[in-house]
Amino acid sequence: MPLTPNDIHNKTFTKSFRGYDEDEVNEFLAQVRKDYEIVLRKKTELEAKVNELDERIGHFANIEETLNKSILVAQEAAEDVKRNSQKEAKLIVREAEKNADRIINESLSKSRKIAMEIEELKKQSKVFRTRFQMLIEAQLDLLKNDDWDHLLEYEVDAVFEEKE
């Protein structure tokens with residue numbers, strides 16, 4: 001067990017003939033006791049300071065660990081968001097490409113259909129024109145026919161006179 005200042009103060013020595021001067025020994029022990037008290041007080045203060053610093057180090061270590069975990073969680077979340085964004089972007093691009101292909105195919109189909117309708121209308125137009133031309137020519141032939149002249153020479157009064 002370590003010495004205490006009281007152990008030093010209360011220490012008694014046996015007296016012998018030609019021993020140490022008692023006053024000198026007591027003065028020395030008193031000085032040793034004071035110095036020892038100072039050392040013990042400083043030791044206690046330093047131990048308290050060490051404990052306080054250990055607690056602070058522990059606290060900061062906990063904060064550091066918490067921050068590191070938070071950083072890892074944030075990084076993982078950022079990676080998840082990035083991966084999900086990339087997947088979503090790929091899906092959007094794929095969907096846009098499908099829509100573009102569909103629109104192009106529909107446009108091509110419509111343009112082919114319109115081209116076929118135009119060709120059909122051209123054929124119908126030629127047929128109509130030919131028939132119309134034939135009709136007009138037939139009408140012109142009727143106009144050029146001498147029967148018109150014969151009708152003009154026909155007299156209506158003569159028809160009524162004959163019947164009477």
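Heads up, the Cβ atoms here are built off N, Cα and C, so glycines get one too.
Substituted residues are absent from this model; it holds the original ones throughout.
Listed in Swiss-Prot as a mutagenesis experiment, F17 to L is described as follows: Diffuse localization. Neighbours of F17 (mutagenesis position), defined as other CB atoms within 10 A of its CB across all chains, total 4. A coil conformation is recorded for F17 (mutagenesis position) in the three-state DSSP classification, outside any helix or strand.
Summarising the environment of R18 (mutagenesis position), the number of other Cβ atoms within 10 Å of its Cβ, over all protein chains shown, is 4. Recorded in Swiss-Prot as a mutagenesis result, R18 to A or C carries the remark: Localization at cytoplasmic foci instead of the cell pole. Stable interaction with Spo0J and association with the chromosome.
Around G19 (mutagenesis position), the C-beta neighbours below 8 angstroms that are at least 6 residues distant in the chain are F13. Under mutagenesis, Swiss-Prot gives G19 to A with this note: Localized at cytoplasmic foci.
Its Cβ placed at the centre, Y20 (mutagenesis position) has 12 other Cβ atoms within 10 Å. Annotation of the mutagenesis experiment Y20 to C in Swiss-Prot: No effect on localization.
Among the sequence features in Swiss-Prot, the mutagenesis site E162 to K is noted as follows: No effect.
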